[in-house]
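Here Swiss-Prot flags Ile5, Phe6, Ala7, Asp27, Arg57, Thr114 as substrate binding site. Summarising the annotation, Swiss-Prot assigns NADP(+) binding site to 6-7, 14-19, 43-46, 62-65, 95-100 and lists similarity to another entry as the type of evidence. Taken from Swiss-Prot, the feature domain 'DHFR' covers 1-159, and the record attributes it to sequence analysis. The natural variant Ala165 to Val is recorded by Swiss-Prot, whose note states: In strain: MI112.
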Amino acid sequence: MISFIFAMDANRLIGKDNDLPWHLPNDLAYFKKITSGHSIIMGRKTFESIGRPLPNRKNIVVTSAPDSEFQGCTVVSSLKDVLDICSGPEECFVIGGAQLYTDLFPYADRLYMTKIHHEFEGDRHFPEFDESNWKLVSSEQGTKDEKNPYDYEFLMYEKKNSSKAGGF
């Protein structure tokens with residue numbers, strides 16, 4: 001099963017200069033809680049922005065340079081490799097970047113979205129998609145405070161039709 005986990009602003013922005021445009025510790029804690037013990041799939045640039053494999057997860061890096069080595073990670077060179085890894089019932093999490101979200105969106109079964117009710121400057125966006133193809137399963141309002149200075153909510157969607165039709 002392929003799940004996406006991401007945070008985006010009011011304009012679907014997810015990144016700026018290969019980093020997050022915001023600092024939201026509660027979202028990082030949510031990400032850790034949801035993905036711990038699972039496989040996480042990321043593009044090369046996302047791995048480089050993190051700088052290391054994330055603990056208690058199987059880290060999988062997708063890169064078009066098949067000779068690349070990322071210590072502590074499994075390296076794959078195609079979307080077919082990702083689909084093979086995630087073909088079973090175990091939940092695999094795509095964690096970025098923007099191109100990987102776009103390429104794998106037709107295969108996504110579940111979306112874990114942190115929606116930040118603020119507008120930021122940046123250069124990477126989550127792909128547009130038709131929310132009518134997705135069922136909102138859970139919603140939790142985040143707590144705005146001095147460390148988390150924006151209004152935000154945690155949303156979880158499941159694809160209504162599992163035909164892999166895309167949902168765009």
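Positions of Cβ are set from backbone N, Cα and C atoms, glycine also.
Heads up, this one's the original sequence, none of the swaps are in it.
It is 9 Å from the Cα atom of Gly15 (NADP(+) binding site) to that of Ala7 (substrate binding site). Taken over all pairs of the listed substrate-binding residues (Ile5, Phe6, Ala7, Asp27, Arg57, Thr114), the Cα spread reaches a maximum of 20 Å, rounded to the nearest whole number. Closest in space to Leu100 (NADP(+) binding site), of the binding-site residues given as Phe6, Ala7, Asp27, Thr114, is Phe6, taking the CA atom of each residue. Distance from the CA of Ala7 (substrate binding site) to the CA of Asn18 (NADP(+) binding site) is 14 Å. The Cα of Ala7 (substrate binding site) lies closest to that of Gly97, out of the binding-site residues Arg44, Val62, Ala65, Gly97. Cβ-based crowding with a 10 Å cutoff singles out Val62 as the top-ranked of the binding-site residues Ile5, Val62, Ala65.
Fewest other C-beta atoms within 10 Å: among the binding-site residues Arg44, Thr114, that description fits Arg44. Between the C-alpha atoms of Arg57 (substrate binding site) and Arg44 (NADP(+) binding site), the distance comes to 17 Å. Under 8 Å, Cβ to Cβ, and six or more positions away along its own chain, Phe6 (substrate binding site) finds Ile14, Ile95, Gly96, Tyr101, Leu111, Tyr112, Met113, Thr114, Phe126. Listed binding-site residues: Ala7, Leu100; maximum Cβ neighbour count within 10 Å falls on Ala7. All protein chains included, Asn18 (NADP(+) binding site) registers 13 other Cβ atoms within 10 Å of its own Cβ. Non-local neighbourhood of Gly97 (NADP(+) binding site): Ile14, Gly15, Asn18, Met42, Gly43, Lys45, Thr46, Arg124, each in the same chain, at least six residues away, with C-beta under 8 Å from its C-beta.
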